[in-house]
Amino acid sequence: MTLDLPRRFPWPTLLSVCIHGAVVAGLLYTSVHQVIELPAPAQPISVTMVTPADLEPPQAVQPPPEPVVEPEPEPEPIPEPPKEAPVVIEKPKPKPKPKPKPVKKVQEQPKRDVKPVESRPASPFENTAPARLTSSTATAATSKPVTSVASGPRALSRNQPQYPARAQALRIEGQVKVKFDVTPDGRVDNVQILSAKPANMFEREVKNAMRRWRYEPGKPGSGIVVNILFKINGTTEIQ
């Protein structure tokens, strides 16, 4: 039994119990021997009565001044845009008329007296018979007459020849004179170039266009002559 005591009561526990017991004993001792000090008696207070001066009547509390409301400034009038001055169109001044040129007076030439021509008697050696026609003139008179466009068949459509590009680039004008026949069905046949100025420039276009020409059928014609003009502005004219 004696050997188990140290195990049940260890030293740290005993030390803690002793410290707590000492603290409790100290607190009890200080509470018993505490000196109670009485407060010192209060000293007498002397009071002097003073008659208060006539109190001034309380001034009336003035209400706070009302805030002054400033009047809103009137809006400034919007200035009107300046009116545009009317545009005055000046009338064109009439051109001064040219002064008439003074007409020169034609001096009248004095009339000359014309003497009547005396008729001479006919000489027996003079030949008063009309000259005989030569063989060439007689052949021309008996040849086939040339039919003009106005008196020939009536054209239904005549396409204008195309202006050659080379001639138009060189700004060349030209004229081609053509003779042709019209068949009974109104087609153009036997085309002949009578003249071309300049040569070898417009003839091919003229022939190509005349292939498409059409005349009134049933009215054939032969030896019809027309002039085709090529103008510098690229147009053609058939005369």
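A Cβ is built for glycine as well, from the same backbone N, Cα and C atoms used for every other residue.
Among the natural variants that Swiss-Prot reports, THR51 to Ala is described with the note: In strain: ECOR 28, ECOR 31, ECOR 37, ECOR 46, ECOR 50, ECOR 52, ECOR 60 and ECOR 71. Natural sequence variation is annotated in Swiss-Prot for GLU70 to Lys, with the remark: In strain: ECOR 31. Swiss-Prot lists VAL87 to Ala among its natural variants, and the accompanying note reads: In strain: ECOR 37 and ECOR 71. Annotation of the natural variant VAL114 to Ile in Swiss-Prot: In strain: ECOR 28; the original residue is retained in the structure shown. Record note (Swiss-Prot), natural variant LEU133 to Pro: In strain: ECOR 16, ECOR 31, ECOR 46, ECOR 50, ECOR 52 and ECOR 60. The unchanged residue is displayed. Residues or ranges marked as domain 'TonB C-terminal' in Swiss-Prot (evidence: sequence analysis): 148-239. Among the natural variants in Swiss-Prot, VAL176 to Ile has the note: In strain: ECOR 60. The residue drawn here is the original one.
Confidence in the domain 'TonB C-terminal' (148-239), given as mean pLDDT, stands at 91. Cβ contacts within 10 Å of VAL176 (variant position), excluding its own Cβ and spanning all protein chains shown: 23.
Put simply, VAL176 (variant position) is 104 Å from GLU70 (variant position) when counted between their Cα atoms. DSSP assigns GLU70 (variant position) to coil in the three-state reduction, outside any helix or strand.
Every protein chain shown contributes to the tally, and the Cβ of GLU70 (variant position) ends up with 6 other Cβ atoms within 10 Å. Residue counts for the domain 'TonB C-terminal' (148-239) under DSSP, helix first, then strand, then coil, are 13 helix, 38 strand, 41 coil.
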